[in-house]
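Below is one structure, written out as structure tokens; comments come after it.
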Amino acid sequence: MIVVKVGGAEGINYEAVAKDAASLWKEGVKLLLVHGGSAETNKVAEALGHPPRFLTHPGGQVSRLTDRKTLEIFEMVYCGLVNKRLVELLQKEGANAIGLSGLDGRLFVGRRKTAVKYVENGKVKVHRGDYTGTVEEVNKALLDLLLQAGYLPVLTPPALSYENEAINTDGDQIAALLATLYGAEALVYLSNVPGLLARYPDEASLVREIPVERIEDPEYLALAQGRMKRKVMGAVEAVRGGVKRVVFADARVENPIRRALSGEGTVVR
């Protein structure tokens, strides 16, 4: 099993990702694809007159402020535009893909956060009423059914809360959870940079390898900028869960998954 998280920033080559994933799937490789959609969500939110707002948390992670209107836009883009675009591309390449959100069949269930801490002007504040949360349960029986029937699952937030509300959840954490649950051979994070950079945004400063026992060292955690912090935290979670290899790699190139598995990017092992 290989779990691939496809980022949602500008510059992602979805056609190349789909072609590579379909090729692996046709060779008999079991795959789970998880995707984002942040850049498209920002565009749609702006077009609808409800521009995005982001919160920076005390640990440095950045998340989308998700009121009910934002949640609806999030669902439009993640469950609709991006998910079905990937499914269409995979079908064109001969892979029998099926797209699901965490709401479908209670695939991803978690706890809605009652309050979110964030930093503004150097002060820690609390935001309430956000539709965000953390996935704690996966409907593995549903995924197993699809995998055994020969489908390629394409998965996306939102998840379902214990109160049966849609909640914006972190796709990087979902990918790490799935990789741990399935004892994946590898967890691949594809984004619009070639991996972790020692001197962001200088792509020549790519960090080629991080020893698995050192992934939580401050010197490596400090390399993660912006939303990359969540991917690194996902890698930490996966490593703790027994996943032997995590790769941060480039989604702008041809054959991005194969190249990641061959050692391109930043490899944690």
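Just so you know, glycine gets a Cβ as well, placed from its N, Cα and C.
Annotated ATP binding site per Swiss-Prot: K5, V6, G7, G8, Y78, in sequence order. Counting Cβ atoms from all protein chains shown, G8 (ATP binding site) has 23 others lying within 10 Å of its own Cβ.
One entry in Swiss-Prot concerns the mutagenesis experiment H57 to A. Its note says: Shows reduced activity. Counting only residues at least six positions away in the same chain, the Cβ atoms of S63, V116, K117, Y118, V119 sit under 8 Å from the Cβ of H57 (mutagenesis position).
According to Swiss-Prot, the substrate binding site annotation covers R64, N168, on the basis of sequence analysis. Here the Cβ of R64 (substrate binding site) has 20 other Cβ atoms within 10 Å, regardless of which shown protein chain they belong to.
R111 (mutagenesis position) is surrounded by 16 other CB atoms, counting those within 10 A of its CB over all protein chains shown. When secondary structure is read from DSSP and collapsed to three states, R111 (mutagenesis position) falls in the strand class. According to Swiss-Prot, the mutagenesis experiment R111 to E carries this note: Shows reduced activity.
One entry in Swiss-Prot concerns the mutagenesis experiment R112 to E. Its note says: Shows reduced activity. For R112 (mutagenesis position), other Cβ atoms within 10 Å of its Cβ number 19.
Annotation of the mutagenesis experiment K113 to E in Swiss-Prot: Loss of activity. Residues near K113 (mutagenesis position) in space but far in sequence (CB under 8 A, at least 6 apart, same chain), listed by position: D130, T132, G133, T134.
K123 (mutagenesis position) falls within a strand when secondary structure is assigned with DSSP. Residue density at K123 (mutagenesis position): 7 other Cβ atoms are found within 10 A of its Cβ, drawing on all protein chains shown. Annotation of the published mutagenesis K123 to E in Swiss-Prot: Does not bind LysW; the original residue is retained in the structure shown.
What Swiss-Prot notes for the published mutagenesis of K125 to E is this: Does not bind LysW.
Secondary structure from DSSP puts R227 (mutagenesis position) in coil. For R227 (mutagenesis position), the Cβ neighbour count at a 10 Å cut-off comes to 20, with all displayed protein chains included. In Swiss-Prot, the entry for mutagenesis R227 to E states: Still binds LysW, but shows reduced activity. The structure shown retains the original residue.
Quoted from Swiss-Prot, the note attached to the mutagenesis of R230 to E states: Still binds LysW, but shows reduced activity. Sequence-distant neighbours of R230 (mutagenesis position) (same chain, 6+ apart, CB under 8 A from its CB) are Q61, D170, D172, Q173.
Taking Cβ-Cβ distances under 8 Å and a sequence separation of 6 or more, the neighbours of K231 (mutagenesis position) in its chain are K5, G7, D172, Y189, S191, A224, F248. Here the residue is the original one, while Swiss-Prot reports the published mutagenesis K231 to E with the comment Still binds LysW, but shows reduced activity.
When the Cα atoms are compared, N168 (substrate binding site) and K123 (mutagenesis position) turn out to be 25 Å apart. Put simply, of the recorded positions V6, G8, Y78, R112, the one whose Cα is nearest the Cα of K125 (mutagenesis position) is R112.
Note on proximity: of the recorded positions V6, G8, R111, R112, K123, the one nearest R227 (mutagenesis position) is G8, by Cα distance. All protein chains shown were included, and the count of other CB atoms within 10 Å of the CB of K5 (ATP binding site) stands at 28. Rounded to the nearest whole angstrom, the C-alpha distance between R64 (substrate binding site) and R112 (mutagenesis position) is 14. V6 (ATP binding site) carries a strand DSSP state (E or B).
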